[in-house]
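What Swiss-Prot records for ASP143, ASP145, ASP253 is Mg(2+) binding site, and it gives similarity to another entry as the kind of evidence. Look at Swiss-Prot and you will find 3-81 tagged as domain 'Ubiquitin-like'. Per Swiss-Prot, domain 'FCP1 homology' is recorded for 133-294. Among the mutagenesis results in Swiss-Prot, GLY10 to Glu has the note: No effect on proteasome binding or nuclear localization. The residue drawn here is the original one. According to Swiss-Prot, the mutagenesis experiment LYS44 to Ala carries this note: Aberrant diffuse pan-cellular localization and loss of binding to PSMD2. Among the mutagenesis entries in Swiss-Prot is LYS49 to Glu, noted as: Loss of binding to PSMD2 and PSMC2, and loss of inhibitory effect on proteasome activity; when associated with E-51. For the mutagenesis of LYS51 to Glu, Swiss-Prot gives this note: Loss of binding to PSMD2 and PSMC2, and loss of inhibitory effect on proteasome activity; when associated with E-49. The structure shown keeps the original residue. For the mutagenesis result ASP143 to Ala, the note given in Swiss-Prot is Loss of catalytic activity. No effect on interaction with 19S regulatory particle but loss of catalytic activity; when associated with A-145. According to Swiss-Prot, the experimentally introduced change ASP145 to Ala is described as follows: No effect on interaction with 19S regulatory particle but loss of catalytic activity; when associated with A-143.
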Amino acid sequence: MALPIIVKWGGQEYSVTTLSEDDTVLDLKQFLKTLTGVLPERQKLLGLKVKGKPAENDVKLGALKLKPNTKIMMMGTREESLEDVLGPPPDNDDVVNDFDIEDEVVEVENREENLLKISRRVKEYKVEILNPPREGKKLLVLDVDYTLFDHRSCAETGVELMRPYLHEFLTSAYEDYDIVIWSATNMKWIEAKMKELGVSTNANYKITFMLDSAAMITVHTPRRGLIDVKPLGVIWGKFSEFYSKKNTIMFDDIGRNFLMNPQNGLKIRPFMKAHLNRDKDKELLKLTQYLKEIAKLDDFLDLNHKYWERYLSKKQGQ
């Protein structure tokens, strides 16, 4: 019986339709080699487990109880020259085509149709609380791709693509902020990424909850047409006793994602080409200090996060 599987690797999805339940995990890896060029011994397939343990190569696919078109994430690097591995990743339209949001804010932020969409998300979107909100803490909302790790470069493990100082950053932030992850992908991939990076299991901090693309809304802008955004109003509507405009900050490498809440957004520099930039990227180290400084404030509304480095430099010079 044919068992169609979808494998995600290097920012692309590959459809596997020629294997059956009698084929083995090694057969799957051999087939993926023809699609991706990654040798079987270099492949790590996330989510293929038997009795809670990673499936060995000789395990038959039928024993994994996979549903048709199950999506699997693959980690692994091609056997190619280091120069090729370090080459530029595919163009990311979200980064290249991002635009300055300031001109569009007035027309979008308070439009009734957009506020109604947020109200629907507040009512209908189900949030799985991983750790209860803490009284008196501020809120830090974090994007994933290009913010916390480089999701386009190739590597054997997610840790190789992790942004430098990630765990130190989250540990420090957790002292003053509840931490929420919000990615424009689906929850399965978010959970897999957080597990691979060691975020969801770290003992030094806790994630309050995670949001996926289903919590986003589509808005119409005069110049850019329809775009998807991350409205913080969804969080504020669901957790109004804890979070508001006054105590929330959101990091994202794509400025338009906080088009509905520009006052609360900080556009972080994207972390790309991890192999080249791992030793040079200090963004999270500096932002750790910024979060610590503004945590002293009762109200974030007087801040302009666009100039966060200037603010930090001024405070540290006092």
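One-based numbering along the chain as shown.
Keep in mind that glycine also has a Cβ here, set from the backbone N, Cα and C atoms.
Every position carries its original residue.
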Quiz item: Among the mutagenesis positions LYS44, LYS49, LYS51, which residue has its Cβ surrounded by the fewest other Cβ atoms within 10 Å?
Solution: LYS51
Exercise. Compute the mean position of the Cβ atoms of ASP143, ASP145, ASP253, which form the recorded Mg(2+) site, and then list in sequence order the other residues of that chain whose Cβ is within 8 Å of it.
Key: VAL144, TYR146, THR147, LEU148, SER183, ASP252, ILE254, ILE268, PRO270
Self-check item: Distance [Cα-Cα, Å, rounded] between LYS49 (mutagenesis position) and GLY10 (mutagenesis position)
Solution: 22
Exercise. Quick one: pull the CA-CA distance for LYS51 (mutagenesis position) versus ASP253 (Mg(2+) binding site), whole Å only.
Key: 39
Self-check item: Integer Å distance between the CA atoms belonging to ASP253 (Mg(2+) binding site) and ASP145 (mutagenesis position)
Solution: 8
Quiz item: Out of the mutagenesis positions listed (GLY10, LYS44, ASP143), which are within 10 Å of ASP253 (Mg(2+) binding site), Cα to Cα?
Solution: ASP143
Quiz item: Which of the three DSSP-derived classes (helix, strand, coil) applies to ASP143 (mutagenesis position)?
Solution: coil
Quiz item: How long is the line from the C-alpha of ASP143 (mutagenesis position) to the C-alpha of GLY10 (mutagenesis position), rounded to the nearest angstrom?
Solution: 18
Practice problem: Starting from the Cβ of ASP143 (mutagenesis position), draw a 10 Å sphere and report how many other Cβ atoms land inside it. | Solution: 21
Exercise. Tell me the Cβ neighbour count for GLY10 (mutagenesis position), meaning other Cβ atoms within 10 Å of its Cβ, over all protein chains shown.
Key: 20
Practice problem: Over the span of the domain 'Ubiquitin-like' (3-81), count residues by DSSP class, listing helix, strand and coil in order. | Solution: 19 helix, 26 strand, 34 coil
Quiz prompt | Integer mean pLDDT for the domain 'Ubiquitin-like' (3-81) | solution = 84
